[in-house]
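As recorded in Swiss-Prot, the features of this protein are as follows:
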ACT_SITE  LYS219  active site, proton donor
BINDING   GLU143, VAL146, GLY148, ILE150  Na(+) binding site
BINDING   GLU204, ASP215  L-homoserine binding site
DOMAIN    368-445  domain 'ACT'
VARIANT   GLY378 to Glu  In FBR mutant
Amino acid sequence: MTSASAPSFNPGKGPGSAVGIALLGFGTVGTEVMRLMTEYGDELAHRIGGPLEVRGIAVSDISKPREGVAPELLTEDAFALIEREDVDIVVEVIGGIEYPREVVLAALKAGKSVVTANKALVAAHSAELADAAEAANVDLYFEAAVAGAIPVVGPLRRSLAGDQIQSVMGIVNGTTNFILDAMDSTGADYADSLAEATRLGYAEADPTADVEGHDAASKAAILASIAFHTRVTADDVYCEGISNISAADIEAAQQAGHTIKLLAICEKFTNKEGKSAISARVHPTLLPVSHPLASVNKSFNAIFVEAEAAGRLMFYGNGAGGAPTASAVLGDVVGAARNKVHGGRAPGESTYANLPIADFGETTTRYHLDMDVEDRVGVLAELASLFSEQGISLRTIRQEERDDDARLIVVTHSALESDLSRTVELLKAKPVVKAINSVIRLERD
């Protein structure tokens, strides 16, 4: 928990009181938030105990036409808007990091509760934002920052607060899931599948943040922080994208009864000192087709949680898009508004555990290696001996003969990442190994 002393109880404005909203950003998500608040205003007022009233909308260009919005609501001065006394809740859907950080901190320090959908902001500055919210005795909500419409932050913070979470693993990026699903279902290569995702609007003009795993890493940091009560930033998350996944990798996975997904994996484990530690990583992963996450297709997202008492749980749905994200944002607005009307405050950041964050080399998992090797007697024995010398046990070896060499697909038992990395470097130095085409990690069903 934060070190600040416990703030005084917020008694609330009282039933029937209006709750003033400042909306920062009016793009796809902001427009949908405004539409939902307008369309369902009466219903929301009953659920909250008082009406939501939009006091202003901060935009970058006030001259741009915006259908259905009163011009007097628009402003280019976000800081002046959040300082208004009739604003109770600030909704940040701008995007980016540094400017939103300044605005959100200013809002919290001004005594406004904040709802944000900005995963990059939360992953990079959660500690600073949480401390500011605690000091001002206001709420900081960010359900939409992780998986769009899928409720997972709330369940981890509240519903599973009495349990011991062992792992959180999920498909948290719709763009990469669409691409991998297209490769799996059509046999297309990565470039063609990315082009199709771009054509359909699932991928940005610059897809780097998605396909290289950075977006998923931000979300993994948030999930790990909540699940394990330890501050984790995106810099703590090992990150590897999907741009090197080939059609041959997909075909090999299918032949083995697996599928490839880009997963965010957060785990608590016992390290070599015998103490609890956590790891957070994002990378392409082979999943057995029997695993619940293997059936998550197209641009859908899902988060798979394992807890000591509750067992296995999965949260599934739309992880992106204007309306799904706006749904999660508005859910947070309702929660913050209830506290403004009736008093109280939502649970804040809980980082009492302060567990060490393991180096990626301490990760233990299974591996799938695809190699081109010389096709002659003794090669298999030579390579098997190398794996054994490095302390890595082999689960299966499959060889495909070709005209001038052989394709070797090796699956290991569980091994340390550091041991596997060292072994790969030794394999590259072997004259009998012509190429290492891919190294992909495996998860159990």
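Each Cβ is built from the backbone N, Cα and C atoms, and glycine gets one as well.
No noted substitution is present; original residues retained.
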Rounded to a whole number of Å, the separation of the Cα atoms of GLY148 (Na(+) binding site) and GLY378 (variant position) comes to 53
Filter the recorded positions GLU143, VAL146, ILE150, GLU204, GLY378 down to the ones within 10 angstroms of the residue listed as 'active site, proton donor', Cα to Cα, kept in sequence order. VAL146
Hey, which of the binding-site residues GLU143, GLU204, ASP215 is the loneliest by Cβ count within 10 Å? GLU204
For the binding-site residues VAL146, ILE150, the largest set of other C-beta atoms within 10 Å encircles the C-beta of VAL146
Take the mean position of the Cβ atoms of GLU143, VAL146, GLY148, ILE150, the recorded Na(+) site. Which other residues of that chain put their Cβ within 8 Å of it? ALA144, ALA145, ALA147, ALA149, PRO151, VAL152, VAL153, ASN301, GLY319, THR325, ALA328
For GLU143 (Na(+) binding site), which DSSP three-state class applies? coil
Taking Cα atoms as reference points, which of the recorded positions GLU143, VAL146, ILE150, GLY378 is nearest to ASP215 (L-homoserine binding site)? VAL146
Rounded to the nearest Å - Cα separation of GLY378 (variant position) and VAL146 (Na(+) binding site): 50
GLY148 (Na(+) binding site), Cβ-centred 10 Å count of other Cβ atoms over all protein chains shown, is 26
For the C-alpha pair, I'd like the distance in angstrom between GLU143 (Na(+) binding site) and GLU204 (L-homoserine binding site), rounded off. 23
For the domain 'ACT' (368-445), the averaged pLDDT of the predicted model is 95
Let me know how many other Cβ atoms fall within 10 Å of the Cβ of GLY378 (variant position). 9
Mind tallying the domain 'ACT' (368-445) by DSSP state, helix then strand then coil? 23 helix, 33 strand, 22 coil
